[in-house]
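To start, the structure under review is shown below, and the notes come after it.
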Amino acid sequence: MAGIKLTHKLYQYYQLATSFLYAALLIRWLILMPLVGSRFLPGGIHEFLIYLMFYSSIMEVIWLLRFHGFKYGLLSRTFLKDLNFIYLVSVIHFYDDYEHALILKNASYSSFIISLSLSQAYCHWCKLFKRKGVKERTLVWKVNTFVTLPILYLSEFALLLLNIQVKNYHSTPTLDIINRVVLLAYFPVLLTAYKKLLTK
């Protein structure tokens with residue numbers, strides 16, 4: 001019994017901490033953007049963004065499998081989201097030259113950060129509390145679903161498209177093929193997951 005309570009406490013701490021970290025990402029962007037502009041923005045925020053996306057996704061997958069098992073966990077929208085974030089991190093990390101990556105100076109990078117931080121702060125905050133039955137569709141839910149998420153999806157697609165168009169020395173022929181396949185499958189998979197969100 002004590003072990004179950006500890007597990008639930010740790011789960012709540014994870015959701016709370018992750019929610020605040022994504023809020024901190026937005027605050028960081030709000031501070032940096034007026035000071036340095038899009039040209040120097042990656043130097044002050046990209047490392048934080050990449051680490052946050054990667055580790056929060058890994059932890060969420062662990063919790064997902066812990067509570068729902070492999071069968072239901074791997075077929076969930078949450079797992080698809082986390083897999084997508086991990087893939088995106090692997091594509092745009094630019095670990096050794098992110099200050100100079102042209103892709104990260106594009107407007108889609110800022111819109112991605114804003115929509116990501118808002119949607120994930122809200123998502124993890126909602127998971128702090130158990131809800132039974134049909135969830136109430138509040139104004140915040142509607143804004144997140146019909147405004148924030150579409151901007152996030154379009155911004156990510158733009159970043160992935162730019163990553164193919166703008167060559168860098170991280171690119172390889174195999175990686176280019178994988179990226180093109182992902183782009184082709186992006187909207188069909190996205191629309192399927194989005195439809196499930198609207199009908200749940």
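Backbone N, Cα and C define each Cβ position, glycine as well.
Keep in mind the model shows the original residues, not the substituted ones.
For the natural variant Gly3 to Val, Swiss-Prot gives this note: In strain: KA31a. The structure shown keeps the original residue.
Where Swiss-Prot documents Tyr55 to Cys as a natural variant, the accompanying text is: In strain: KA31a. For Tyr55 (variant position), no same-chain residue 6+ apart in sequence has a C-beta under 8 angstroms from its C-beta.
For the recorded site, Asn84 (variant position), the DSSP three-state label reads helix. Around Asn84 (variant position), taking its Cβ as the centre, 19 other Cβ atoms fall within 10 Å, counting all chains. Variant annotation in Swiss-Prot: Asn84 to Asp, described as In strain: KA31a; the structure shown retains the original residue.
Reduced to three states, the DSSP call for His124 (mutagenesis position) is helix. The C-beta environment of His124 (mutagenesis position), restricted to residues of the same chain at least 6 apart in sequence and closer than 8 Å, consists of Gln15, Leu16, Thr18, Ser19, Tyr22, Ser56. For the mutagenesis experiment His124 to Leu, the note given by Swiss-Prot reads: In KEG1-1; temperature-sensitive. Increased sensitivity to chitin-binding dye Calcofluor white and zymolyase. Shows K1 killer toxin resistance, and reduced content of the cell wall beta-1,6-glucan.
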